[in-house]
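Working notes, structure below.
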Amino acid sequence: MMRCLAARVHYKTLIVICALLSLLTVLLWNKCTSEKALRFLPRHPQPPPSPKIDSHPQQPQPPEPPPVVGGVRYEEIDCLINDDATIKGRREGSEVYMPFSWMEKYFEVYGKVVQYDGYDRFEFSHSYSKVYAQREQYHPNGVFMSFEGYNVEVRDRVKCISGVEGVPLSTQWGPQGYFYAIQIAQYGLSHYSKNLTERPPHVEVYDTAEERDSRSSAWTVPKGCSLTRVYDKTRATSVRQFSAPENSEGVSLPLGNTKDFIISFDLKFTSNGSVSVILETTEKGPPFVIHYVTTTQLILLKDRDITYGIGPRTTWTTVTRDLLTDLRKGIGLSNTKAVKATKTMPRRVVKLVVHGTGTIDNITISTTSHMAAFYAASDWLVRNQDERGGWPIMVTRKLGEGFRALEPGWYSAMAQGQAMSTLVRAYLMTKDDTYLKAALRATGPFKLPSEQHGVKAVFMNKYDWYEEYPTIPSSFVLNGFIYSLIGLFDLAQTAGEKLGRDAGQLYSKGMESLKVMLPLYDTGSGTIYDLRHFILGTAPNLARWDYHTTHINQLQLLGTIDNSPIFRDSVKRWKSYLKGGRAKHN
């Protein structure tokens, strides 16, 4: 019977049955393998069930652990300051950190975040002023202290450099502006010192009529104007003679300098006139024009025209102007004590334009002209010294409560001393006795007490002192006194034993006082500006860090001409105060 059944089943049917059995076997095998693999896969947390009205209230969560920064846990903490105020600090383990924004005000310290090679670093300093290294023994013909680093003309309390006088006009105690002998002497001494320490300037000559091959073809002479080469007997040289009506375009010379901005020219007018310099600047829009006119106008700004009066100039004179300073003082002109800050810079000196009738020669542009500024200051001191030998300061000065105000016309020992230092150097450079005689006359106010329009004070009825501010009662300002001593030293050394006897005696008496009184200015962590706390019984007038470093620089200088230990020891101790050093306590 089986054989009959097998015979009846077609062989194709057997093939289909075998295929179905094979497929079923494969499917069962894959299912088992997948379930086994799923048991080893990471399981994601199930989403929380949707909240329901009847769900149980949640239990309060435990507080979050402290944040972790750089692997260190920290937490905020209240810091109680002197039982007066509370600020937020940070605790990391046993350390407590307080914000620097609070520390810098509380301790009067300084710091900032700076970046080096792509990473940030916080730089902290106890003070903000630096001490200059004394290069060598001080000499009256050498660098004056650290004045090669001074830039008097850029100070915001300098209104401008006068076109008539060639020296700075100060606004420190009055927005109207006044000539201040200290500022003028510092202007001269800084440029003198720069001349000794800087490389010689690059000078480019644009026109000099003396050269035989010099041609006027570079000049532009519009219709109605003239320009000729003539011989000037007073100068024994050829010059350019020009004539250009005020309503004309003017006779012009292209310059095109993009690197240097000190312009100089020899000039003589026979009528009213002007020399104008066109400047392209970093400011968008038309160029600025600086006009140097034959008036006594100090400075004027109108739109993009800046005007400086340079006086009549009816005899040959050399005009030297710093175009950068003149531009920025003009743009920043204000009616307040401070010149407004500006970022505008000159890019190119385009051309020079003359109007009026006169002669011009030796037009140059240079990197610097330090000696021109030095002699401008020296000559101003000679011209403006009065019959007493002083340089009166024509502005009221109020030093503080308890001191009688100084009315216009007062003298300053610091002004007298720094003027001496300037004039002595001018004499040593030129051998012109005019400068030395003016310096010798400047000792006059040192011999008279403050009550008699002098600068002399006496401490404890014994020690002579020369007052920067000859107040009543005396104030005993330290830095001004030392500057006066340096000036007396310069004069005594230069004038010699006979002519310099008065200066030498004044210097010796002053140095004796300084050595005795210097410890009175030491607080154990800084220095004191004056002795008002002793004279008036008020709080001490602590010296700012820039005055503190001035005291150090002055003592370093004196230490090269007097080897008294008090100068060396004071310098060492006072330098330590700049980095947080303090005198020992009991």
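Using N, Cα and C of the backbone, Cβ positions are placed for all residues, glycine too.
Summarising the annotation, Swiss-Prot assigns substrate binding site to Tyr150, 155-157, Gln183, 398-401, Tyr483, Arg532, 544-550, Arg568 and lists a large-scale study or a structure entry as the type of evidence. According to Swiss-Prot, the Ca(2+) binding site annotation covers Thr208, Glu210, Thr237, Asp361, on the basis of similarity to another entry. Under its mutagenesis annotations, Swiss-Prot gives Tyr150 to Phe the following note: Abolishes catalytic activity. Among the mutagenesis experiments that Swiss-Prot reports, Arg155 to Ala is described with the note: Moderately reduces catalytic activity. Quoted from Swiss-Prot, the note on mutagenesis experiment Arg157 to Ala is: Abolishes catalytic activity. What Swiss-Prot says about the mutagenesis result for Tyr178 to Phe is this: Moderately reduces catalytic activity. For Tyr180 to Phe, Swiss-Prot lists a mutagenesis experiment annotated as follows: Moderately reduces catalytic activity. One entry in Swiss-Prot concerns the mutagenesis experiment Arg397 to Ala. Its note says: Significantly reduces catalytic activity. According to Swiss-Prot, the mutagenesis experiment Tyr469 to Ala or Phe carries the following note: Significantly reduces catalytic activity. Here the residue is the original one, but Swiss-Prot notes a mutagenesis experiment at this spot, Tyr529 to Ala or Phe: Abolishes catalytic activity. Among the mutagenesis entries in Swiss-Prot is Arg532 to Ala, noted as: Significantly reduces catalytic activity.
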Report task. From the recorded positions Tyr150, Tyr529, Trp545, pick the residue whose C-alpha lies nearest to the C-alpha of Asp361 (Ca(2+) binding site). Result -> Tyr150
Report summary line: Counting only residues outside Thr208, Glu210, Thr237, Asp361 in the same chain, those with C-beta within 8 angstroms of the Ca(2+) site's C-beta centroid are Ala209, Glu211, Arg235, Ser238, Val239, Asp266, Asn362
Report summary line: Top of the recorded positions Arg155, Arg157, Arg397, Arg532, Arg568 by count of other CB atoms within 10 A is Arg532
Requested in this report: Return the residue, from the listed binding-site residues Glu210, Asp361, with the maximum count of other C-beta atoms within 10 angstroms of its C-beta.
Outcome: Asp361
Query raised in the report: Roughly how many Å separate the Cα of Thr237 (Ca(2+) binding site) from that of Tyr150 (mutagenesis position), to the nearest whole number?
Result: 38
Query raised in the report: When you put Tyr469 (mutagenesis position) at the centre and draw a 10 Å sphere around its Cα, which of the binding-site residues Glu210, Leu399, Tyr483, Trp545, His548 have their Cα inside it?
Result: Leu399
Query raised in the report: Of all the binding-site residues given, namely Glu210, His548, Arg568, which is spatially nearest to Tyr529 (mutagenesis position) at the Cα level?
Result: His548
Requested in this report: Quick one: give me the count of other CB atoms within 10 A of the CB of Tyr469 (mutagenesis position).
Outcome: 24
Report task. Name, in the order they occur in the sequence, the residues of the same chain whose CB lies under 8 A from the CB of His548 (substrate binding site) and which sit 6 or more residues away. Result -> Ser127, Ser129, Gly526, Thr527, Trp574, Tyr577, Leu578
Query raised in the report: When the Cα of Thr208 (Ca(2+) binding site) is compared with the Cα of each of the recorded positions Arg155, Arg157, Leu399, Tyr483, Arg532, which one is closest?
Result: Arg155
